[in-house]
Amino acid sequence: MLSASANMAAALRAAGALLREPLVHGSSRACQPWRCQSGAAVAATTEKVHHAKTTKPQAQPERRKPKTGILMLNMGGPETLGEVQDFLQRLFLDRDLMTLPIQNKLAPFIAKRRTPKIQEQYRRIGGGSPIKMWTSKQGEGMVKLLDELSPATAPHKYYIGFRYVHPLTEEAIEEMERDGLERAIAFTQYPQYSCSTTGSSLNAIYRYYNEVGQKPTMKWSTIDRWPTHPLLIQCFADHILKELNHFPEEKRSEVVILFSAHSLPMSVVNRGDPYPQEVGATVHKVMEKLGYPNPYRLVWQSKVGPVPWLGPQTDEAIKGLCERGRKNILLVPIAFTSDHIETLYELDIEYSQVLAQKCGAENIRRAESLNGNPLFSKALADLVHSHIQSNKLCSTQLSLNCPLCVNPVCRKTKSFFTSQQL
């Protein structure tokens, strides 16, 4: 029933690898070291084990009353196995992603049924998602730099607003209101805009104020996309070069770079969602920065169900390349800036281990996610600083509805942000 529903496909766009059947059950066969542990996997696993369970992103050092708040928006991910079911339930209840009959009853049923399999995936990557930890580290670095770059709008404070796990977007807004901020910046952590990611988070902000029946006490604006920011591009390029150097020197020029982004149902694309073009823009700028040293392709991961999605799919592309003798592959998560289930499980385990063995690949590695790279924190600070200096409420793109938009809330959200007074 679930896989046949076209409406469910929109929800699966956000859920991605979380809602897929694992390719393996239990322990997999031992893999060659280069397959099991890329630099990305080692760094992510080590950092998570030491820090993920102790980090409290909203707790920041005592300081002067904040003047400017930066709300870092993302889907989020369960930190523990016990949080998986609530995460899935909130996801299936999100009407920006899907509308179903008796949704309030069906969502808990679906979540409960999927929980054991998804918990197993999280168990395989250490017991939970590290995305909250990484967002906290990035936020700390960002506001420290912002206080130096923009003393007129300091002190700056970051807030984390997740859609499906705590701290929820609504909880973050309440904290921001209590803090008495003068200005609030909704800052999506997805470089490329999609209605199902950034759009859903911005809708949550509009809904919060609409439901409480009060106007904001702070002035809102938003950084709603940043696919070609120079420092973002530099970070990706640096991580690609670093990982390319781990391939045997005699094979290095043969490596195919596969930029992998979360796929999207074609029904969403055909409504005019700008996501595919913006991901392509990021890829183009990264390869331009690198000087086109290797062949490359943009591929799409996490397709679920029988309805058409953006392709080619990452796993099918890997199979096809190996069949054609291109067995040295570098995976680059181009739409994700922090490690989570789709990098640590789908790319590192499903593709780099299990699929690599099936295909007889020689070397499959993954470029490390941006995570704790100081240059990435500098990129975030520069984005916010430039946004403040521009005195703009949002990008010009945000004011344009998808030509075939079917969600009336999107129009109200756009009106909410474009009507703010700075």
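Cβ atoms here come from the backbone N, Cα and C positions, even for glycine.
What you see is the original sequence, not a version with the noted changes.
Annotation comment: Swiss-Prot describes His229 (among others) as active site, evidence class similarity to another entry. The 10 Å shell around the Cβ of His229 (active site) contains 19 further Cβ atoms across the protein chains shown. Following the DSSP three-state reduction, the secondary structure of His229 (active site) is coil.
Within 10 Å of the Cβ of Asp382 (active site) there are 19 other Cβ atoms, across all protein chains. Residues or ranges marked as active site in Swiss-Prot (evidence: similarity to another entry): Asp382 (among others).
Feature annotation from Swiss-Prot assigns protoporphyrin IX binding site to Arg114, Tyr122, Ser129. Around Tyr122 (protoporphyrin IX binding site), taking its Cβ as the centre, 23 other Cβ atoms fall within 10 Å, counting all chains. According to its DSSP assignment, Tyr122 (protoporphyrin IX binding site) is helical.
Packing around Cys195 ([2Fe-2S] cluster binding site) is summarised by its Cβ count: 26 other Cβ atoms lie within 10 angstroms of its Cβ, all protein chains included. DSSP assigns Cys195 ([2Fe-2S] cluster binding site) to coil in the three-state reduction, placing it in neither a helix nor a strand. Under the heading [2Fe-2S] cluster binding site, Swiss-Prot lists Cys195, Cys402, Cys405, Cys410.
Here Swiss-Prot describes Met98 to Lys as a natural variant; the accompanying note says: In Fechm1Pas.
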Cβ-centroid neighbourhood (8 Å) of the [2Fe-2S] cluster site, Cys195, Cys402, Cys405, Cys410 excluded: Gly199, Arg271, Gly272, Asp273, Asn401, Val406, Asn407
Other CB atoms, at most 10 A from the CB of Arg114 (protoporphyrin IX binding site): 22
Greatest C-beta neighbour count within 10 angstroms, which of the binding-site residues Cys402, Cys405, Cys410: Cys410
From binding-site residues Tyr122, Ser129, Cys195, Cys405, Cys410, the one whose Cα lies nearest Asp382 (active site): Cys195
